[in-house]
Amino acid sequence: MRFVDEYRAPEQVMQLIEHLRERASHLSYTAERPLRIMEVCGGHTHAIFKFGLDQLLPENVEFIHGPGCPVCVLPMGRIDTCVEIASHPEVIFCTFGDAMRVPGKQGSLLQAKARGADVRIVYSPMDALKLAQENPTRKVVFFGLGFETTMPTTAITLQQAKARDVQNFYFFCQHITLIPTLRSLLEQPDNGIDAFLAPGHVSMVIGTDAYNFIASDFHRPLVVAGFEPLDLLQGVVMLVQQKIAAHSKVENQYRRVVPDAGNLLAQQAIADVFCVNGDSEWRGLGVIESSGVHLTPDYQRFDAEAHFRPAPQQVCDDPRARCGEVLTGKCKPHQCPLFGNTCNPQTAFGALMVSSEGACAAWYQYRQQESEA
């Protein structure tokens, strides 16, 4: 397949691995204290495990997993609010498939559906808007979540709902922004992060300039990378080269997709519909300043929380779970005492095991047999 196979060619992968090993031999990092590269994107995490890239790295270079999966950082209280809204008999509650099994204290949306709530999986917010137009006597609520990657499609859908004057369409907002989260990670003492592989999809929207503070303020190199083996390995080589040269700058490996300025039309749609300045709670990480998203005044009438006025939900994470440590790269999934036992894909305890982009789900799928051995 053109534009895919060439980025997975085994011969080129092995050549790049050999080049990486040669370059890494010049690093001051050791097997005991390797160069820790945080891959921020859940798509990167799954690609790394699927293709076994973590096992091909030199012993003095290591991947650590970051909070790049928006479903994985859904607070339990927000799921409980979703369940409460979905339980209204006049509501059709729409969301993406990944969110269906995320557990809250009052159960998941899938369990709410089993109890009789009208909860439906959609593939796009436009599908939810179409449902609203087809069911004028029902109240259709779209549960929007994700980083800047999915915000433009939500914004355009709300623009369409406003233009068409759809009165029975509502939006429950759980969009969050990536940049404040990276800053919050780096402000933690002893964060152990030496470099970043930044997500291609988010960067396609926000561009590369948004990351400059990581190099200038925190002196960490960052490379925006694609999702195929050669993309990721080339990104690692670029980071190793920066470390050898004692440089800290932002580089773009994924130039075939990501312009440095990002997608200006997408940014305009986001700015029209969303205020990107509120605080937001992240599961396992607490409240992160300025990472939340709210509707602008012109779109307030679509706000599901303002319309249904659900009771505020504050649910503490179980102290046995190490979700927050996995999300910040401080431990590996299999080091959590619940991993593979209480928490598995069939009976997930945490969202990291539920989402198709979660680090725990990836580890369970691709590394579980090794952990048991």
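Note: Cβ is positioned from N, Cα and C throughout, glycine not excepted.
The noted changes are left out; the structure has the residues it started with.
Features reported for this protein in Swiss-Prot:
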BINDING   Cys41, Cys69, Cys72  Fe cation binding site
MUTAGEN   Cys41 to Ala  Does not affect interaction with HypC. Retains the 4Fe-4S cluster, but has less iron than the native complex. Can no longer coordinate CN(-1) and CO
MUTAGEN   Cys69 to Ala  Can no longer coordinate CN(-1) and CO. Reduces iron content
MUTAGEN   Cys72 to Ala  Can no longer coordinate CN(-1) and CO. Reduces iron content
MUTAGEN   Glu357 to Ala or Asp  Does not affect CN(-1) and CO coordination
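Location within the structure of each feature annotated in Swiss-Prot.
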| residue | record | Cβ contacts under 8 Å, 6 or more apart |
| --- | --- | --- |
| Cys41 | mutagenesis position | Gly66, Gly68, Leu197, Ala198, Pro199, Gly200, His201, Val202, Phe227, Glu357 |
| Cys69 | mutagenesis position | Gly42, Thr45, Ala351, Leu352, Ser355, Glu357, Gly358, Ala359 |
| Cys72 | mutagenesis position | Gly42, Arg283, Cys323, Leu327, Gly350, Ala351, Leu352, Val354, Ser355, Glu357, Gly358, Ala359 |
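One way to see the shell of the Fe cation site is to take the Cβ centroid of Cys41, Cys69, Cys72; the remaining same-chain residues with a Cβ within 8 Å of it are Val40, Gly42, Gly43, Thr45, Gly66, Pro67, Gly68, Pro70, Val71, Val73, Ser355, Glu357, Gly358, Ala359. In the three-state DSSP reading, Glu357 (mutagenesis position) counts as coil. DSSP assigns Cys41 (mutagenesis position) to coil in the three-state reduction, outside any helix or strand.
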